[in-house]
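Scroll down for the structure; my scribbles are underneath it.
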Amino acid sequence: MPANDFVSPDSIRAQFSAAMSLMYKQEVPLYGTLLELVSEINQQVMAQQPEVAEALRWTGEIERLDQERHGAIRVGTAEELATIARLFAVMGMQPVGYYDLSSAGVPVHSTAFRAVHEQSLHVSPFRVFTSLLRLELIDNPQLRELAQSILAKRQIFTSRALELIAQCEREGGLDAADAETFVQEALHTFRWHQDATVTAEQYQQLHDQHRLIADVVAFKGPHINHLTPRTLDIDAIQLGMPAKGIPPKAVVEGPPTRRHPILLRQTSFKALQETVAFRDQQGREGSHTARFGEIEQRGAALTPKGRQLYDKLLDATRVALGGAPAEANAERYMALLQANFAEFPDDLAQMREQGLAYFRYFATEKGLAARDQEGRPTTLQGLIDAGHVHFEALVYEDFLPVSAAGIFQSNLGDDAQAEYGSNANREAFEAALGLQVQDELALYAQSERRSLQACAQALNLGSM
C-alpha cells in the first residue's frame with residue numbers, strides 16, 4: 001500500500017485519545033463532571049488573565065488544551081510491557097523517562113509513552129504513564145508464584161489488535177479503515193472488567209501484600225486507572241471540586257502556586273469502590289478500589305540545574321514538616337512550600353538567564369521586518385532586548401519526580417504504602433520493554449535548539 005494512503009500516527013493517537021475519554025466518561029461518570037469543571041475554569045482564566053491566553057497562543061498550546069490528557073495503566077509481565085510498547089508505537093508514542101516508584105512504597109517501575117516532537121505534541125499531547133509490576137518485590141515466595149501463574153494465563157490484547165500492530169510494523173502504517181478498527185480493538189485492553197480472574201481469598205492475599213498488586217494481578221487487563229485533564233488553575237479546581245460533589249485530596253502535589261508554573265501540579269479524588277465478581281462467588285459480591293480522578297496543571301520544563309533547585313526546596317519542605325503531607329498538616333505544608341520556593345525565581349527572564357528552564361524562541365514581526373537591516377543585533381540576548389525574538393517556557397510533557405509523587409500513595413487510601421526502599425533497576429525495565437527509554441531532558445534541549453535554529457533562519461542569521 002502506498003505510504004500516502006496511511007493515516008499519520010499523530011492522527012491515530014488523537015482518535016484514540018478521544019475514544020478513551022468517551023469510554024472513561026461512561027465508566028466513571030465523575031470524570032465527565034471533572035471535564036466540565038476544568039473547561040469552566042480554563043475559560044475563566046483565559047478571560048481574566050489575557051497574558052496566559054497570549055502565551056498559549058505563542059506556543060500553540062491553546063489549540064491542544066481541550067484535548068490534553070494523560071492516562072495511566074499497570075501491566076504485569078515483561079511480555080505485556082513489550083507488546084504495549086508496540087501498540088503505542090502505532091500511535092507515534094515512545095517511552096520517555098524512567099521512574100522508580102518503589103521509593104514511594106509502590107512495587108512498580110514506569111515510563112511515559114508520548115510523542116517526542118513538538119509538532120506531534122501539537123496535534124495530540126496524549127500520554128500514558130505505564131507501570132510494570134515488580135514481582136521480585138513480593139517477599140512471600142508462594143504469593144509471588146501465585147501472581148506469576150495468574151498473569152501467565154491472561155491475554156490482554158485482542159487477536160485483531162495484535163494483527164494490526166504486526167501489519168503496521170510490516171507495511172509502515174495503517175489506512176483509515178484499519179486505523180479506525182485498531183483504535184476500537186486497542187480500547188479493549190484498557191476497559192474495566194468487573195469479573196476478577198481470582199478467588200476472593202486469592203484477592204485478599206494479593207491485597208494484603210499491596211493494593212496495587214491486587215489491582216494488576218486480579219483482573220483481565222490493565223484497565224485505565226485514571227484519565228487526567230489539564231487545567232490552567234489547579235487551585236481554582238481544588239476549591240471548585242466540592243461544589244461539584246467531588247471531594248479533593250488534602251494537598252495539591254508538586255510546587256506551590258506561582259505566577260509562572262513549573263513542572264507539574266496535580267490533585268485528585270480518592271479511588272472509587274467498585275463491585276466485582278470473584279471466581280468463587282455468584283454475582284458481584286466483592287469490591288475493589290482502583291480507579292480515581294486526577295487533574296493536572298503543567299508548567300515549565302526544568303533543566304538539570306532547575307530540577308536540582310526544585311528537589312532541594314521540596315526536600316527542605318518535607319524535612320521542616322517532619323513527615324508526609326496529609327489532611328492534618330496540609331495548611332502548614334502549603335505555607336512551608338510557599339516560603340521555601342521563594343528562592344526559585346518566578347520570572348521567565350530570570351529563569352532563562354539563570355538556566356533553570358527550557359524555552360521556545362519565536363521571531364517577532366519587528367524582527368522579521370529588520371532581518372535585512374545592517375547593524376541589527378545578532379546575539380540572542382541582543383535580539384531579545386531589541387524585541388526581535390520572543391520567548392516562552394517549554395511546557396513540561398512528563399511526570400513528577402517520584403520525590404513529589406504523593407498521588408501514588410494517597411489516592412488508594414492511607415494504608416496503601418509499603419516499605420520497599422529504593423530499588424531502581426532501569427536496565428531490567430528496558431530489557432522487559434525491549435527498548436531504551438528516551439531522556440526527557442535531551443528531548444527538551446533538542447526542542448529548544450530547533451526553535452533557535454528556526455529563529456535564526458527566519459531572521460536571516462547563520463546561527464544564534
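Every residue, even glycine, has its Cβ placed from backbone N, Cα and C.
Cβ-based neighbour count (10 Å, all protein chains) for His70 (2-oxoadipate binding site) stands at 25. For His70, Arg74, His226, Val402, the entry in Swiss-Prot reads 2-oxoadipate binding site, with the evidence type experimental evidence.
The Fe(2+) binding site annotation in Swiss-Prot covers His70, His226, Glu294, and the record cites a large-scale study or a structure entry as its basis.
The mutagenesis experiment Arg74 to Ala is recorded by Swiss-Prot, whose note states: Loss of activity. Taking a C-beta cut-off of under 8 angstroms and a sequence separation of 6 or more, Arg74 (mutagenesis position) has the following same-chain neighbours: Val108, Thr130, Ser131, Leu132, Leu133, Leu212, Asp215, Val216, Pro222, Asn225.
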Fe(2+) site, defined by His70, His226, Glu294: further same-chain residues with Cβ within 8 Å of the Cβ centre: Arg69, Gly71, Ala72, Phe129, Leu227, Thr228, Gln266, Ser268, Gly293, Ile295, Glu296
Between His226 (2-oxoadipate binding site) and Glu294 (Fe(2+) binding site): CA-CA distance (Å): 7
